[in-house]
Amino acid sequence: MRVVIQRVKGAILSVRKENIGENEKELEIISEIKNGLICFLGIHKNDTWEDALYIIRKCLNLRLWNNDNKTWDKNVKDLNYELLIVSQFTLFGNTKKGNKPDFHLAKEPNEALIFYNKIIDEFKKQYNDDKIKIGKFGNYMNIDVTNDGPVTIYIDTHDINLNK
């Protein structure tokens, strides 16, 4: 599992409105956060629940904010901030051959949706239902992000030994 975590002052996620023509570009906002983290989540075809729990723990507990006296001392929960979790299979785009990305390492969409929903439920269970916002799985999304720092962290559970 891969996650790109960005510390943000705000993020707005929009999708194309339902019931409009294919050529229309009108968007509607479905998720918005103020201070917090945007987490772009890629699910590998071989990911397990242990991978998910590791990513959830890191997203909720990484100390990415300063305290009055210490740097890198507070996490999203300490500050009662929000998270926007966005499924992004393109994190497993392989570009080793040619110029067209190959996404065969990403989990199959139907299976990924079930796993993603379980991950979101666990985020809400471990933190606060009202503080977890999501994108729309499998849809085109427009995301406006105001980075804070910038602070960007990349985690790949396949780089870590999770008792595999």
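Going from the start of the chain as shown, residues are counted 1 onward.
The backbone N, Cα and C atoms fix where each Cβ goes, and this holds for glycine too.
In three-state terms derived from DSSP, Thr90 (active site, nucleophile) belongs to a helical segment. Here Swiss-Prot flags Thr90 as active site, nucleophile, drawing on a curator's inference.
Long-range neighbours of Phe89 (tRNA binding site) (same chain, six or more residues apart, CB within less than 8 Å of its CB): Gly42, Ile43, Phe103, Ala106, Lys107, Pro109, Ala112. Marked as tRNA binding site by Swiss-Prot: Trp72, Phe89.
Record note (Swiss-Prot), mutagenesis Ser87 to Pro: Wild-type deacylation of D-tyrosyl-tRNA(Tyr). The unchanged residue is displayed.
Taking a C-beta cut-off of under 8 angstroms and a sequence separation of 6 or more, Gln88 (mutagenesis position) has the following same-chain neighbours: Val4, Phe40, Leu41, Gly42. Experimental mutagenesis is annotated in Swiss-Prot for Gln88 to Ala, Glu or Asn, with the remark: Wild-type deacylation of D-tyrosyl-tRNA(Tyr).
All protein chains considered, the CB of Ala112 (mutagenesis position) has 21 other CB atoms within 10 Å. Here the residue is the original one, but Swiss-Prot notes a mutagenesis experiment at this spot, Ala112 to Phe: Loss of deacylation of D-tyrosyl-tRNA(Tyr), loss of deacylation of glycyl-tRNA(Gly), not toxic upon overexpression.
Quoted from Swiss-Prot, the note on the mutagenesis of Phe137 to Ala is: Loss of deacylation of D-tyrosyl-tRNA(Tyr), loss of deacylation of glycyl-tRNA(Gly). A coil conformation is recorded for Phe137 (mutagenesis position) in the three-state DSSP classification, outside any helix or strand. A 10 Å cutoff on Cβ-Cβ distances gives Phe137 (mutagenesis position) a total of 15 other Cβ atoms nearby, all chains included.
Counting Cβ atoms from all protein chains shown, Pro150 (mutagenesis position) has 10 others lying within 10 Å of its own Cβ. According to Swiss-Prot, the experimentally introduced change Pro150 to Ala is described as follows: Loss of deacylation of D-tyrosyl-tRNA(Tyr).
Thr90 (active site, nucleophile): 11 other CB atoms within 10 A of its CB, across all protein chains. A sphere of 10 angstroms centred on the C-beta of Ser87 (mutagenesis position) encloses 27 other C-beta atoms.
Within 10 Å of Trp72 (tRNA binding site), counting C-alpha to C-alpha distances, fall none of the recorded positions Ser87, Thr90, Phe137, Pro150. Secondary structure at Ala112 (mutagenesis position), taken from DSSP and collapsed to helix, strand or coil, is helix. Calculated from their C-alpha atoms, the gap between Pro150 (mutagenesis position) and Thr90 (active site, nucleophile) amounts to 22 Å.
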